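Novice: Pulled these features from Swiss-Prot for this protein:
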type	residues	note
DOMAIN	163-284	domain 'MI 1'
DOMAIN	326-449	domain 'MI 2'
MUTAGEN	Ser71 to Ala	Strongly reduced interaction with BTRC. Strongly reduced ubiquitination
MUTAGEN	Leu252 to Ala	Strongly reduced interaction with EIF4A1. Reduced inhibition of EIF4A1 helicase activity. Strongly reduced inhibition of translation
MUTAGEN	Pro255 to Ala	Reduced inhibition of EIF4A1 helicase activity. Strongly reduced inhibition of translation
MUTAGEN	Glu337 to Ala	No effect on inhibition of EIF4A1 and on inhibition of translation
MUTAGEN	Phe359 to Ala	Strongly reduced inhibition of EIF4A1. Strongly reduced inhibition of translation
MUTAGEN	Ser457 to Ala	Loss of phosphorylation site, and loss of nuclear accumulation. Abolishes phosphorylation by PKB; when associated with A-67
Amino acid sequence: MDVENEQILNVNPADPDNLSDSLFSGDEENAGTEEIKNEINGNWISASSINEARINAKAKRRLRKNSSRDSGRGDSVSDSGSDALRSGLTVPTSPKGRLLDRRSRSGKGRGLPKKGGAGGKGVWGTPGQVYDVEEVDVKDPNYDDDQENCVYETVVLPLDERAFEKTLTPIIQEYFEHGDTNEVAEMLRDLNLGEMKSGVPVLAVSLALEGKASHREMTSKLLSDLCGTVMSTTDVEKSFDKLLKDLPELALDTPRAPQLVGQFIARAVGDGILCNTYIDSYKGTVDCVQARAALDKATVLLSMSKGGKRKDSVWGSGGGQQSVNHLVKEIDMLLKEYLLSGDISEAEHCLKELEVPHFHHELVYEAIIMVLESTGESTFKMILDLLKSLWKSSTITVDQMKRGYERIYNEIPDINLDVPHSYSVLERFVEECFQAGIISKQLRDLCPSRGRKRFVSEGDGGRLKPESY
């Protein structure tokens, strides 16, 4: 009945103000109104009581809904709830009052883990918390007793022949740059060489044959350091057996391969990584001409070492390890051999073999000294052709050429004491070099010239001095 009464009141609200416009008036109107209200209520409950009950119920619902949200506010709804109930009015809850409130409006939070909590949602636990060891269930259908004492280890597959050459070639080429044998040994230990250990000396020697003398010296040192750590003496013997077998193919790319391999064998015997009877084991059993030449070269070097020559000097000392006096002698011999043979390409090759590009100014200096001390035109022309060829091939750089000429310019007064006509010869040679494009105009203009000596009787301007007595 209450629900039906509320629906009827919603459709036809019994407002006393609105009933004032009815057709009845006076006491009849009031009596009719009270009779209608009593009929509508049914239970003889006044309409004002129903309206007041509805307002109070609505205020209670709002109070329960907002109690959790506004629990932290200073002026909560509960403080004013009793006043609202007593007055019959609702307290408006505008969203503007919660504009800067960072708390969740649903009252449940965002579901994030606790900050600094121990064991909350998404947290591993307190620092230092030890978890229990997971015990294996023996009755588990998937239980395997072999897994209890199982030790796992990283397995590196052995290298095949193609991967071996592709992997080790950059390692050896980088070694020629830094020269650190320990780094190469560490990198080789990380690889599973397997049966390819004997291929390390073969590949290193093959690359050194195409390089310089310093590279061959570094290769001999590398083989000596790797023997005993990465490979054994047996692996070294197998590698040199393969080198002697492959000498015909190596000689196609490097004609001097037989002599160089013989030097490698002699150095290996001297370092103790090859036995002394290695060469004797090949006597009378070698049919290859190149292999026989290599063994003969090694035999000669070993016999020389018995007479006092060190076996570690088979490659010489290359690059900056050579002394200045030794380099000066080598350059002087190079120029003298060139003047005898006239072979410019051989002279250029010998200069590159010295591996001292920072010392090429010495060749320019010694060559010009030979021109100044010569008496014929052949030396003048041959030295000019040599410097021109070295300049065009960029064997001698601009700085080295300039430094060699400047040394001559600074020492020409002392040279002139031993060579009287050195000034005139130098001026002529410098002019020819400028015409050939060897030196620049600025360097030519720096050439010193010696003026004509005046006689005692000549004064300034060539006039005779007046008698002063």
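In case you wondered, yes, glycine gets a Cβ from its N, Cα and C as well.
Since we're looking at a predicted model, the values are computed, not measured.
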Novice: Among the mutagenesis positions listed here, Leu252, Pro255, Glu337, Phe359, which has the most company in the form of other Cβ atoms within 10 Å of its Cβ?
Specialist: Phe359
Novice: Spatially, and counting Cα to Cα, which of the mutagenesis positions is closest to Phe359 (mutagenesis position)? Options: Leu252, Pro255, Glu337.
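Specialist: Closest by Cα distance to Phe359 (mutagenesis position) among the mutagenesis positions Leu252, Pro255, Glu337: Glu337.
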Novice: How many Å separate the Cα atoms of Glu337 (mutagenesis position) and Leu252 (mutagenesis position)?
Specialist: 28
Novice: Using DSSP and collapsing to three states, where does Pro255 (mutagenesis position) fall: helix, strand or coil?
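Specialist: The three-state answer is coil.
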